[in-house]
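S.K.: Taken from Swiss-Prot, the feature domain 'Ricin B-type lectin' covers 484-575, and the record attributes it to sequence analysis. Among the natural variants that Swiss-Prot reports, SER453 to Phe is described with the note: In strain: N16961.
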Amino acid sequence: MPKLNRCAIAIFTILSAISSPTLLANINEPSGEAADIISQVADSHAIKYYNAADWQAEDNALPSLAELRDLVINQQKRVLVDFSQISDAEGQAEMQAQFRKAYGVGFANQFIVITEHKGELLFTPFDQAEEVDPQLLEAPRTARLLARSGFASPAPANSETNTLPHVAFYISVNRAISDEECTFNNSWLWKNEKGSRPFCKDANISLIYRVNLERSLQYGIVGSATPDAKIVRISLDDDSTGAGIHLNDQLGYRQFGASYTTLDAYFREWSTDAIAQDYRFVFNASNNKAQILKTFPVDNINEKFERKEVSGFELGVTGGVEVSGDGPKAKLEARASYTQSRWLTYNTQDYRIERNAKNAQAVSFTWNRQQYATAESLLNRSTDALWVNTYPVDVNRISPLSYASFVPKMDVIYKASATETGSTDFIIDSSVNIRPIYNGAYKHYYVVGAHQSYHGFEDTPRRRITKSASFTVDWDHPVFTGGRPVNLQLASFNNRCIQVDAQGRLAANTCDSQQSAQSFIYDQLGRYVSASNTKLCLDGEALDALQPCNQNLTQRWEWRKGTDELTNVYSGESLGHDKQTGELGLYASSNDAVSLRTITAYTDVFNAQESSPILGYTQGKMNQQRVGQDHRLYVRAGAAIDALGSASDLLVGGNGGSLSSVDLSGVKSITATSGDFQYGGQQLVALTFTYQDGRQQTVGSKAYVTNAHEDRFDLPAAAKITQLKIWSDDWLVKGVQFDLN
């Protein structure tokens, strides 16, 4: 199977995209190209196939994001979504739009593979079977271990989640650069005689862009207030980047000579393997709904610039329960500001960074070669006696950045109006301008003697290789309201909540905190906006179905202070429900048949979850495990922490140290010790668990570390550790993060 080009979109939805409440449906057997793809997979039992044509039926809707995450992350299944079986273009576009609405990001492709990547969803769109590697659908080893243990691993949280409602995902841009694309003439002087060769080895583009979809609410005084806008942030920062752009592991050369006798002419030539004349990255929005708000770098950067910079952006946020004592009864409004930072480490070496903003929608960053930019400048000698035969190029003048695993850093923030609707396509082009290096020796003959001079050739070919990635943002997505969804529970029933169906009709159904159909945003105007469709609102004039949102007072609601009564601003009456049927209505008072009590609580369709900071370092491979029913952490430790896991057969890390376990019940605080390890590198060397009753248990050792640093995490009251994220290599554990219920 050849190495294939693909654009993989990795979504780790910290605030989940909204989707249908229907449970995972039984989908037909695959056919056509989908069957060909699955037939190449060794274990097809790990694959869940969805024919999007079946989703056109009203009773067979898309799985919700929570259900999809459970299937892919917890059960470690591979999902293949097939749009190719929809025969008409209009129907296909409609289902692709439904997909975008359900999961927060959309693609105009025939197929989408959905897999797990670093504990999150990875979306890989493609159009033909030969564009995808069947290995992508193979179940990983961890899936077999988790299946045997019965453990699941719910979606992870992010430190931004507790403060900032947002959807975040990764775009993995992968493109192999073929030998043909990097093939040039062996000789510039004797093109037709010396043949050609690939000037690259294992060349590829492999970058991971981080994307955030979020809302900033206006907060603060005029002149320094946070923007009131919908935000799309695209970053290549220190926490993403990928493997980089690679042309060669090292630079080699070949020597060629003239095939005829020369007197006063070029007689010898060297061709050196390819380097990058420039690297270019272009960001573009497809329409004027989105405009560039901020970029980093903000200006051009000279060569030999080496510094770690922070790109910060301040947003206005609701602040959550900590700021408002009203909790889920609080209207959506900015009560705090939050600075979202990205660290960008620069070491430009031979290159100058040139920023070019063509208009409000497009900006490009070009790493343009400035130091030793010509073949002539790479020469380490100018003349020699004629009998000297030596390679005249000093390849040490070419930094590895020019050909091996170049990783750029940049940050682009787009804004849209707070009232913007519709959608925008965002396109990212990542490219490298490949050039071979040609140098020649010229024989100078002057009867009584001769010598040679060295030269570089600049009128030589360049070849730009580009990989494009795109994603579509739906401006009507509920994350752009900036609020946390809530439900409305009918208090005369033990377990009934207001639920909306696909036609907007309202009914009472069993409460489910993960259903978007039972979730609403209580907005600035006091309207209850459906999280399933942000264009529909609860209207006191028509309580059998949601109505298009407008400025009518019948759509505005207030909570009567000190009660569980939700009153309509226009009529002054309270929302009530029939105690037998759950039918909604407005009433001045309750009676034997009608209750006015309505309970509201936050729903977790946005999957907000609290986590500890990362204790230690985010080096090595990240592994995510759910804590088992015994609530224990299993450890192998000695001079440092060798391995961690939620079970003795799920340990990740090295094989050293002795095995023990830690009781995670009743933990009050966790202190991590890290620093310069006596046996090499910066390591996490010890974890100390302090319990509610004052007991302490330490795993690892502090005896073999210098320049020690301690980080302490205090667990909130009644919080339980439910999940682990562990960073490790084959020797030691590097870092750990604890997720709470």
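Glycine residues also receive a Cβ, built from the backbone N, Cα and C atoms like all the rest.
For all the noted positions, this structure keeps the original residue and models no substitution.
The model shown is predicted, which means the values in this text are computed figures rather than measured ones.
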S.K.: Going by DSSP assignments with H, G and I as helix and E and B as strand, what are the residue counts for the domain 'Ricin B-type lectin' (484-575)?
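M.R.: Counts, helix then strand then coil: 6 helix, 33 strand, 53 coil.
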S.K.: Take the domain 'Ricin B-type lectin' (484-575) and average the pLDDT across it for me.
M.R.: 93
S.K.: Identify, in sequence order, the residues in the chain of SER453 (variant position) that are 6 or more apart from it along the sequence and have a CB within less than 8 Å of its CB; answer 'none' if there are none.
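M.R.: Listed in sequence order, they are SER382, THR383, ALA441, TYR442, HIS444.
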